[in-house]
Amino acid sequence: MTELIMESKHQLFKTETLTQNCNEILKRRRHVLVGISPFNSRFSEDYIHRLIAWAVREFQSVSVLLAGKEAANLLEALGTPHGKAERKVRKEVSRNRRFAEKALEAHGGNPEDIHTFSDFANQTAYRNLRMEVEAAFFDQTHFRNACLEMSHAAILGRARGTRMDVVEVSADMLELAVEYVIAELPFFIAAPDILGVEETLLAYHRPWKLGEQISRNEFAVKMRPNQGYLMVSEADERVESKSMQEERV
């Protein structure tokens, strides 16, 4: 992986690209898709403000990606009733959106460029990509297992975050929670097709084991040449080199 330091008048950010192709996309700095997770204490108003300020300074165009309705599945997997889970997700995503809108407006970005997974549910490009992911999930055991492993880590991470004692993660819990992974993956492999941009980097603060496997061509699902992944951290913290093993929602 390639590591760079980007300096501004206010804040240092460290970036790490997943592949050499990601690094080439980064050099051109045409577009970045900033990922913001719900129920993650990192994404405070101040952090989102700093992150988006950095993104607007460094890239020609900035979009923000928020969770969709599938985030409720993780809460349901841990026992939250369906209706309550949906309400909690709507409230949290609204909070994330409000902070992102405020930051984009403050730094010259476009508040209209904030999206959730669910916004594209009926879009042809997104639906085709999701079908591609779902086909691999059902046809390739090793891809299915990798997705379920990510869901397992997310369930345990969410349980830790809420101080819940989970004795065993059942198959039903995994099947419910994995919907979030499936909904998110199209933005990892081909976000330009969805957003209508030439190329982009999906920016997040951690490595992603499943993404690393995709970038190594271990599955039928492939990252497109105009798609990259970028790990971003503030200078006083370390971009973790270990594979991601915490919740993304």
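Cβ coordinates come from backbone N, Cα and C, glycine included.
Heads up, this one's the original sequence, none of the swaps are in it.
As the structure is a computational prediction, the values presented were derived from the model and not from experiment.
Under the heading of mutagenesis, Swiss-Prot lists SER37 to Cys and annotates it as follows: Lack of intermediate formation.
As a published mutagenesis entry, SER37 to Ala appears in Swiss-Prot alongside the note: It is able to bind L-leucyl-tRNA(Leu), but has almost no cyclodileucine synthase activity. In this structure, SER37 (mutagenesis position) belongs to neither helix nor strand by DSSP; it is coil.
Residues or ranges marked as active site, nucleophile in Swiss-Prot (evidence: a curator's inference): SER37. Here the Cβ of SER37 (mutagenesis position) has 21 other Cβ atoms within 10 Å, regardless of which shown protein chain they belong to.
In Swiss-Prot, the entry for mutagenesis ASN40 to Asp states: It is able to bind L-leucyl-tRNA(Leu), but has almost no cyclodileucine synthase activity. The structure shown retains the original residue. The 10 Å shell around the Cβ of ASN40 (mutagenesis position) contains 20 further Cβ atoms across the protein chains shown.
Counting every protein chain shown, the Cβ of VAL181 (substrate binding site) has 24 other Cβ atoms within 10 Å. Marked as substrate binding site by Swiss-Prot: ASN40, TYR180, VAL181, ILE182, ALA183, GLU184, TYR204, LYS209, LEU210.
Experimental mutagenesis is annotated in Swiss-Prot for LYS88 to Ala, with the remark: Strong decrease of L-leucyl-tRNA(Leu) binding, but moderate decrease in the cyclodileucine synthase activity; when associated with A-98. All protein chains considered, the CB of LYS88 (mutagenesis position) has 16 other CB atoms within 10 Å.
For the mutagenesis experiment ARG98 to Ala, the note given by Swiss-Prot reads: Strong decrease of L-leucyl-tRNA(Leu) binding, but moderate decrease in the cyclodileucine synthase activity; when associated with A-88. Counted within 10 Å of its Cβ, the other Cβ atoms near ARG98 (mutagenesis position) come to 13, all protein chains included.
Quoted from Swiss-Prot for the published mutagenesis ARG158 to Ala: Moderate decrease in the cyclodileucine synthase activity. Over all protein chains present, the Cβ of ARG158 (mutagenesis position) has 22 other Cβ atoms lying within 10 Å.
Within 10 Å of the C-beta of TYR180 (mutagenesis position) there are 26 other C-beta atoms, taking all protein chains into account. Quoted from Swiss-Prot, the note on mutagenesis experiment TYR180 to Phe is: Strong decrease of L-leucyl-tRNA(Leu) binding.
Look at TYR180 (mutagenesis position): DSSP puts it in a helix. Experimental mutagenesis is annotated in Swiss-Prot for TYR180 to Ala, with the remark: Moderate decrease in the cyclodileucine synthase activity.
Where Swiss-Prot documents GLU184 to Ala as a mutagenesis experiment, the accompanying text is: It is able to bind L-leucyl-tRNA(Leu), but has almost no cyclodileucine synthase activity.
For the published mutagenesis TYR204 to Phe, Swiss-Prot gives the following note: Strong decrease in the cyclodileucine synthase activity.
TYR204 (mutagenesis position) is surrounded by 22 other CB atoms, counting those within 10 A of its CB over all protein chains shown. According to Swiss-Prot, the mutagenesis experiment TYR204 to Ala carries this note: Strong decrease in the cyclodileucine synthase activity.
Here Swiss-Prot describes HIS205 to Glu as a published mutagenesis experiment; the accompanying note says: Strong decrease of L-leucyl-tRNA(Leu) binding. DSSP assigns HIS205 (mutagenesis position) to coil, not to a helix or a strand.
Candidate recorded positions: ARG158, HIS205, LEU210. Nearest to GLU184 (mutagenesis position) by Cα distance: LEU210. The Cβ of GLU184 (mutagenesis position) has 25 other Cβ atoms within 10 Å, all protein chains considered.
In this structure, ARG158 (mutagenesis position) is part of a helix by DSSP. Ranked by Cα separation from ARG158 (mutagenesis position), the binding-site residues VAL181, ALA183, LEU210 are led by VAL181.
A 10 Å cutoff on Cβ-Cβ distances gives HIS205 (mutagenesis position) a total of 20 other Cβ atoms nearby, all chains included. Taking a C-beta cut-off of under 8 angstroms and a sequence separation of 6 or more, ALA183 (substrate binding site) has the following same-chain neighbours: GLY68, GLU70, PHE117, ARG130.
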